[in-house]
Amino acid sequence: MPTLEIAQKKLEFIKKAEEYYNALCTNIQLSGDKLKVISVTSVNPGEGKTTTSVNIARSFARAGYKTLLIDGDTRNSVMSGFFKSREKITGLTEFLSGTADLSHGLCDTNIENLFVVQSGTVSPNPTALLQSKNFNDMIETLRKYFDYIIVDTAPIGIVIDAAIITQKCDASILVTATGEVNKRDVQKAKQQLEQTGKLFLGVVFNKLDISVDKYGVYGFYGNYGKK
């Protein structure tokens with residue numbers, strides 16, 4: 001099994017926010033015993049959804065849960081900036097298109113209990129791949145082997161991929177950069193996730209001024225939408 005190493009600069013940043021993401025994972029667990037597969041999306045690129053996905057997965061893994069992080073943003077992946085490999089690795093698109101076995105793309109990491117499936121090469125029709133039977137079968141198979149599966153998706157405000165993926169998950173999380181996104185756009189994204197029929201866990205307010213007490217440390221489950 002190939003091994004990925006988390007970039008040292010990224011790891012240093014992650015450690016600074018470790019306490020906050022541990023609390024976020026606790027909130028996820030308190031939301032339901034059967035929430036194993038969780039999608040993470042945002043309205044726009046650059047809001048921190050990938051950072052949030054990596055941190056959630058790492059927190060679960062460090063707590064002793066066998067955790068899989070899937071890079072489902074097959075259009076514009078940035079997760080390769082977090083994990084480094086010394087060898088060529090196939091990914092999600094290769095498996096979904098039938099050109100590679102999933103076992104070839106399942107990677108161990110230098111973090112105990114954390115495994116990763118990278119996005120793979122860019123597909124000419126990523127939506128069709130995500131709608132395929134292969135994707136559904138993959139998620140159902142992986143459920144048997146992992147305690148938690150975190151799926152980083154493309155921004156739901158840009159493409160429909162996040163909604164398609166969420167339909168195969170148990171719940172979803174929306175990440176938004178505080179002060180950078182119109183409230184109406186965030187509410188629309190929230191509605192899209194709710195329309196999948198899967199539990200919407202809440203909004204993570206990223207880039208938040210932690211001095212604003214009512215949002216808590218990271219804004220999850222805050223007062224959003226009540227003003």
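Glycine is no exception: its Cβ is also placed from the backbone N, Cα and C atoms.
At each noted position, the model has the original residue.
Not measured: the values here are computed from a predicted model.
Every protein chain shown contributes to the tally, and the Cβ of ILE14 (variant position) ends up with 19 other Cβ atoms within 10 Å. Under the heading of natural variants, Swiss-Prot lists ILE14 to Val and annotates it as follows: In strain: NCTC 11906 and PO-329.
The Cβ of THR74 (variant position) lies under 8 Å from the Cβ of LEU92, THR93, SER119, GLY120, VAL122, SER123, PRO126, LEU129, LEU130, ALA154, ASP161, each of which sits 6+ residues away along the same chain. Among the sequence features in Swiss-Prot, the natural variant THR74 to Ile is noted as follows: In strain: NCTC 11906 and PO-329.
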